[in-house]
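**Student:** Sequence annotations record features per position, and here Swiss-Prot assigns Zn(2+) binding site to Cys258, Cys261, Cys277, His281 based on experimental evidence. Marked as Zn(2+) 2 binding site by Swiss-Prot on the basis of sequence analysis: Cys574, Cys575, His594, Cys598. The domain 'Bromo' annotation in Swiss-Prot covers 149-255 and is backed by sequence analysis. Residues annotated as domain 'PWWP' in Swiss-Prot, with sequence analysis given as evidence: 280-331. Here Swiss-Prot notes a mutagenesis experiment, Lys287 to Ala, with the remark: Abolishes binding to DNA. No effect on nuclear location. What Swiss-Prot notes for the published mutagenesis of Lys289 to Ala is this: Abolishes binding to DNA. No effect on nuclear location. Among the sequence features in Swiss-Prot, the mutagenesis site Phe291 to Ala is noted as follows: No effect on nuclear location. One mutagenesis experiment catalogued in Swiss-Prot, Arg334 to Ala, is accompanied by this note: Decreases binding to DNA. Under mutagenesis, Swiss-Prot gives Trp562 to Tyr with this note: Reduced interaction with PXLXP ligand MGA without affecting interaction with viral human adenovirus early E1A protein. Quoted from Swiss-Prot, the note attached to the mutagenesis of Cys563 to Ser states: Abrogates binding to EZH2. Tyr572 to Ala appears in Swiss-Prot as a mutagenesis experiment; the accompanying note says: Decreases interaction with Epstein-Barr virus EBNA2 protein. Under its mutagenesis annotations, Swiss-Prot gives Gln586 to Ala the following note: Highly decreases interaction with Epstein-Barr virus EBNA2 protein. No effect on the inhibition of EBNA2-mediated transcriptional activation. Almost abolishes interaction with Epstein-Barr virus EBNA2 protein and inhibition of EBNA2-mediated transcriptional activation; when associated with A-590.
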Amino acid sequence: MARLTKRRQADTKAIQHLWAAIEIIRNQKQIANIDRITKYMSRVHGMHPKETTRQLSLAVKDGLIVETLTVGCKGSKAGIEQEGYWLPGDEIDWETENHDWYCFECHLPGEVLICDLCFRVYHSKCLSDEFRLRDSSSPWQCPVCRSIKKKNTNKQEMGTYLRFIVSRMKERAIDLNKKGKDNKHPMYRRLVHSAVDVPTIQEKVNEGKYRSYEEFKADAQLLLHNTVIFYGADSEQADIARMLYKDTCHELDELQLCKNCFYLSNARPDNWFCYPCIPNHELVWAKMKGFGFWPAKVMQKEDNQVDVRFFGHHHQRAWIPSENIQDITVNIHRLHVKRSMGWKKACDELELHQRFLREGRFWKSKNEDRGEEEAESSISSTSNEQLKVTQEPRAKKGRRNQSVEPKKEEPEPETEAVSSSQEIPTMPQPIEKVSVSTQTKKLSASSPRMLHRSTQTTNDGVCQSMCHDKYTKIFNDFKDRMKSDHKRETERVVREALEKLRSEMEEEKRQAVNKAVANMQGEMDRKCKQVKEKCKEEFVEEIKKLATQHKQLISQTKKKQWCYNCEEEAMYHCCWNTSYCSIKCQQEHWHAEHKRTCRRKR
């Protein structure tokens, strides 16, 4: 049955200050009475004696401080009974407490509502309308228990995702471990009901003890709860714990948004941003203020804003107004973009992503990849062996054919070096006719044979000279064309290299400027903080100095005598409480009233 009860009332930070005061006083072999405790709290922590007394009485009611009657054994109070205060010892069984003492939401004491399933307690005002108590006769479950009860998730899959989150929690919890290592403090368990830290959370993740993401989130919130209770809401440790919890909630939100993106962004395989998700993200052209349109994936939409993640090197996230979003099918020439090297790389990544979409290529787990690789390797090895077997006989047969007919093929002419666009000149037809006619007359007589040989030699020389001139001209033209093409290619390469260098220099310049601005801002903040602290110290010193001067003036004023008639500094004494600054004032006061009340002996 649900019920409201006051578990504790004292402030946790005040309790720790009181513990320190009692411990210091006891170490000095003195009784920790109310006077010594109030003096210590006023001197060290600036707490008013009335507030100290109130917090001390509440701590006694909460059982966090033990009150006894002690008899003094030395000094002015020897033999006199006086109230003394002690730290609680091990006689109290703290392990039997089933519920926390402080609200899980605001971390403060007071009247709380107790959960029937777990150790958590809440103030009624800290609960939303959905979780507030409706009927006191029925059992009540806290928001954490209700959220854990709703979810059912694959443990193996959840463990993979939670390991990424825990690894980031460990990185961010380094400062928390440096700043706060008091969980071994003897009084730690008097304030913290259920202790937890990042190594404990990691161990539970590795052992698969979490049943849902909400249960993991509850442990992260418990870490924040314990830190605020033990170190205080305004402590540096509490700020680190808040940041750790906020980052953990952000990681869980990203996981719920898209599990594929969350896994790939943490595992970071090659081309991880190009793999399609299930379901696929909408592809758009997004335009940030001060930049042109850039290819991006839509992560979520909220009101008139669109959360996108850009293609490119850094894969940055941004909220873009919906009017600055264009569909990916829009013609790129209508967008008027500046085609820098970074933009081209982003478009290349977009094309690869679209190709993966067309091919239905999704990211697979390591076990599936190993199976496919083994199958492919076995198939490739078998095909390579078959290829070797089929190729070896062909090579031997070719060698036998070459040994039988070594000179069957004629050498190719030099015209093979000319490109296919050139026209190769042919031999003149009349020369071929002369050579044929002379060859047919060889059988008739020897004198015509000699004439034919001389004619053929002359014609062959003329043909060779004509071919040489034409081929020389063709090769010269081809050489000039190659030079011009080479020049144009060189200019293009140089131009692209200059553009790349310019874009890289602009990027480095922008990063340097941003870094310098951030450093200057940090330095300015540090200087402002120093100036504020210095002004505050000077102000306090000035107040102390003025108070001292005022006290001295009051003391000097009290030591003087003053005229009863005009209140100026007196010079003439009349009687026990009457003095005057001049004879005139004495006479005026004497005739007015003093002659009837003067006690001076005459």
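Placement of Cβ uses the backbone N, Cα and C atoms for every residue, glycine included.
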**Student:** Determine, from DSSP, whether Trp562 (mutagenesis position) sits in helix, strand or coil.
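**Tutor:** Where Trp562 (mutagenesis position) sits, the three-state DSSP reduction gives strand.
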**Student:** When DSSP is mapped onto helix/strand/coil, what comes out for Cys261 (Zn(2+) binding site)?
**Tutor:** helix
**Student:** How many whole Å apart are the CA atoms of Lys287 (mutagenesis position) and Arg334 (mutagenesis position)?
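**Tutor:** Their Cα atoms are separated by 13 Å.
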**Student:** Taking every residue in the domain 'PWWP' (280-331), what is their average pLDDT?
**Tutor:** 89
**Student:** If the Zn(2+) site is taken as the center of the Cβ atoms of Cys258, Cys261, Cys277, His281, which further residues of that chain fall within 8 Å of it by their Cβ?
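**Tutor:** Near the Zn(2+) site, beyond Cys258, Cys261, Cys277, His281, sit Leu257, Asn260, Asn280, Lys297, Met299.
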**Student:** To the nearest whole angstrom, what is the C-alpha distance linking Cys574 (Zn(2+) 2 binding site) and Gln586 (mutagenesis position)?
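**Tutor:** Just about 8 Å between their Cα atoms.
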**Student:** Spatially, and counting Cα to Cα, which of the recorded positions is closest to Cys575 (Zn(2+) 2 binding site)? Options: Cys261, Lys289, Phe291, Arg334.
**Tutor:** Lys289
**Student:** Under the DSSP assignment, what numbers of helix, strand and coil residues are found in the domain 'Bromo' (149-255)?
**Tutor:** 81 helix, 0 strand, 26 coil
**Student:** In sequence order, which residues at least six apart in the same chain have a CB under 8 Å from the CB of Cys258 (Zn(2+) binding site)?
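**Tutor:** Counting only residues 6 or more apart in sequence, the Cβ neighbours of Cys258 (Zn(2+) binding site) under 8 Å are Cys277, His281, Met299.
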**Student:** Between His594 (Zn(2+) 2 binding site) and Gln586 (mutagenesis position), what C-alpha distance do you get in Å?
**Tutor:** 9
**Student:** Say you check the Cα of Trp562 (mutagenesis position) against those of the recorded positions Arg334, Gln586, Cys598; which is nearest?
**Tutor:** Gln586
